[in-house]
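Read through the structure below, which is laid out as structure tokens, and then see the notes.
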Amino acid sequence: MAEQLTEEQIAEFKEAFALFDKDGDGTITTKELGTVMRSLGQNPTEAELQDMINEVDADGNGTIDFPEFLSLMARKMKEQDSEEELIEAFKVFDRDGNGLISAAELRHVMTNLGEKLTDDEVDEMIREADIDGDGHINYEEFVRMMVSK
């Protein structure tokens, strides 16, 4: 996954890694991670810090080296990309920009995609995604529907 990063991104992440790696030994410990987190206004417990490290500690040595850090950053960026893609997709459906997808908006987009749906089929799609029962699909409902596919 780290292969998808540009040289510029890798250089930026190397700088960030150096900020975490206080003693310059090439690894980030829970202590170093805690120091940086606290400087950013967070107050994680020792267990939370260990969990964060364990999440990316591929070789299981209890610390994060630069390749592990790059892997974490690449994963976070990929999550960010898919979030942006969902927002863009939602905007396509939400034609009037009111933050809700109505049956008419859904029907219009589906028709433009070549899907000829009956009113009942469109209503059924809305009902399936419409968790709060207001007759429209809001962004959270849209995300839940897209992610559960």
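Placement of Cβ uses the backbone N, Cα and C atoms for every residue, glycine included.
Annotated features in Swiss-Prot:
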- 44-79: domain 'EF-hand 2' (DOMAIN)
- Asp51 to Asn: In CAM12; lacks the Ca(2+)-dependent K(+) current (MUTAGEN)
- 81-116: domain 'EF-hand 3' (DOMAIN)
- Asp94, Asp96, Asn98, Glu105: Ca(2+) 3 binding site (BINDING)
- Ser102 to Phe: In CAM1 (also named PNTA1); lacks the Ca(2+)-dependent K(+) current (MUTAGEN)
- 117-149: domain 'EF-hand 4' (DOMAIN)
- Ile137 to Thr: In CAM2 (also named PNTA2) (MUTAGEN)
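Sequence features annotated in Swiss-Prot and their locations in the structure.
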| residue | record | Cβ contacts under 8 Å, 6 or more apart |
| --- | --- | --- |
| Asp51 | mutagenesis position | none |
| Asp94 | Ca(2+) 3 binding site | Leu100, Ile101, Glu105 |
| Asp96 | Ca(2+) 3 binding site | Glu105 |
| Asn98 | Ca(2+) 3 binding site | none |
| Ser102 | mutagenesis position | Gly135, His136 |
| Ile137 | mutagenesis position | Phe93, Leu100, Ile101, Leu106, Ile126, Ala129, Asp130, Met145 |
- Message: At a C-beta cut-off of under 8 Å, are there same-chain residues at least 6 beyond the domain 'EF-hand 3' (81-116) that contact it? List them, or none.
- Response: 122-123, 125-126, 134-139, 142-143, 146
- Message: An 8 Å radius from the center of the Asp94, Asp96, Asn98, Glu105 Cβ atoms defines the neighbourhood of the Ca(2+) 3 site; name the other residues of that chain inside it, in order.
- Response: Phe93, Arg95, Gly97, Gly99, Leu100, Ile101, Ser102
- Query: Can you check what DSSP calls Asp51 (mutagenesis position), collapsed to helix, strand or coil?
  - Reply: helix
- Message: Using DSSP and collapsing to three states, where does Glu105 (Ca(2+) 3 binding site) fall: helix, strand or coil?
- Response: helix
